[in-house]
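According to Swiss-Prot, the features are:
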type	residues	note
ACT_SITE	K80	active site, nucleophile
BINDING	8-9, 20-22, 31-34, T79, 117-121	ADP-D-ribose binding site
DOMAIN	1-155	domain 'Macro'
MUTAGEN	N22 to A	Loss of de-ADP-ribosylation (of macro domain fragment). Macro domain does not neutralize DarT in E.coli, nor have enzyme activity in vitro; when associated with A-80
MUTAGEN	K29 to E	Reduced de-ADP-ribosylation (of macro domain fragment)
MUTAGEN	H82 to A	Slower than wild-type de-ADP-ribosylation (of macro domain fragment)
MUTAGEN	W83 to A	Slower than wild-type de-ADP-ribosylation (of macro domain fragment)
MUTAGEN	G119 to E	Greatly reduced de-ADP-ribosylation (of macro domain fragment)
Amino acid sequence: MLRFVRGNLLEAPVEALVNTVNTVGVMGKGVALQFKRAFPDNYQAYVKACERGQVQIGRIFVYDRGPLAQPRYIFNFPTKKHWRHPSRMEYVEEGLKDLVCRIQELRVRSIALPPLGAGNGGLPWPEVKQRIQEALEALEGVEVWVYEPVENPKAHSIVPLKTKPRLTPARAALLKLFGLYGALGEPLGRLEAQKLAYFLQEAGLDLKLDFACKQFGPYAEPLNHVLARLEGHYIQGFGDRTGISQIRLKPQALDEAVLFLADYPKADEAATRAADWVKGFETPYGLELLATVHWAVRHEGARDWASLQKRLQAWNPRKATFPKTHLQVALDALLKRGALRPEEWQDRPPKLPANVAQEA
């Protein structure tokens, strides 16, 4: 029996669940991220299978959790080769053929699957739905639940990792910086989290993040994996990256971080220093502006106004439109607060707008 339903796939009372994956061992968004958190044993087995080349288009990687587990089986269904690429309809079609074989081979009597490739994969749901119907409706004695696309899950409903990750100096300092930044109770988004982590590393704490200049300023993809691990234990609202993040510290998280940092004064000082650098720039645009100017001067050798403007124009059209008055305010703050050394800027000091100069 084939039925199309809505709700939480992970709560389906079935013998097997289908998880959509890529072939390179990454579960970073959407349904896959939910599975990674809910079934870490499956994730570890999937990563090892990818390393061995066992996860391929048209081949379901089945993970057996044992006869007493609910669900017993996780069917990892590749809908794309690389996590950066979109899903392809022919991959779904090939996978459905193997899915039918695996269901029959294992004598599965009930199974639930997501809208294969129609979420983050970008495939049109009506066409995917038709392929699913054609492939699975003829199965006899099998109850098939197909979960249709709905809005991205709310960040607070994302399943956290089952094991609380331990604090490290880097994680604790990041949590403290988030707490100082959000002292007024406002949540922060992924852009702000990226820029805060950038300044924390520039403040002297090696987070082992390799930042690069991206559309909205310095960006390090691995930071998202760090935040995903902290989600549900120390922070809430990061989500699965398919919607807007509204990150807040969970109750007691800041206290835990501060207590932990008592034994790591250098990490504690870096968090305090980074928080001081960003004062007055506590908006997504403000942090983007500040981090962009800092990056251009420190990492791309902009030493005067002409070279700074040239770097921004080469970055992208968005950066080229930053008003000079905004650049002056950002550069002045970075120099006066010690985020940039005096010798890093060889041109005349920034001339602040009259209203800003009076406030200073």
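Quick reminder: no glycine exception, Cβ is built from N, Cα and C everywhere.
At each noted position, the model has the original residue.
These numbers come from a predicted model, not from an experiment.
Overlay of Swiss-Prot annotations on the structure.
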| residue | record | DSSP (3 states) |
| --- | --- | --- |
| N8 | ADP-D-ribose binding site | coil |
| T20 | ADP-D-ribose binding site | strand |
| K29 | mutagenesis position | coil |
| K80 | active site, nucleophile | coil |
| G119 | mutagenesis position | coil |
Sequence-ordered list of residues in the chain of H82 (mutagenesis position) that lie 6 or more positions away and have a Cβ within less than 8 Å of its Cβ, or none, is N22, T23, V24
Model confidence over the domain 'Macro' (1-155), as mean pLDDT, sits at 90
Here the recorded positions are N8, K80, G117, G119, and the Cα closest to that of K29 (mutagenesis position) is found at G119
Same-chain residues at least 6 positions away from T20 (ADP-D-ribose binding site) with a Cβ under 8 Å from its Cβ, in sequence order, are G30, V31, A32, F77, P78, T79, S87, P114, L116, G117, G119, G121
With neighbours defined as other CB atoms within 10 A, the best-packed of the recorded positions K29, K80 is K80
Cα-Cα, Q34 (ADP-D-ribose binding site) versus W83 (mutagenesis position), nearest Å, comes out at 15
As a whole number of Å, the Cα atom of W83 (mutagenesis position) is distant from the Cα atom of N8 (ADP-D-ribose binding site) by 23
Across every protein chain in view, the count of C-beta atoms other than its own within 10 A of the C-beta of W83 (mutagenesis position) is 16
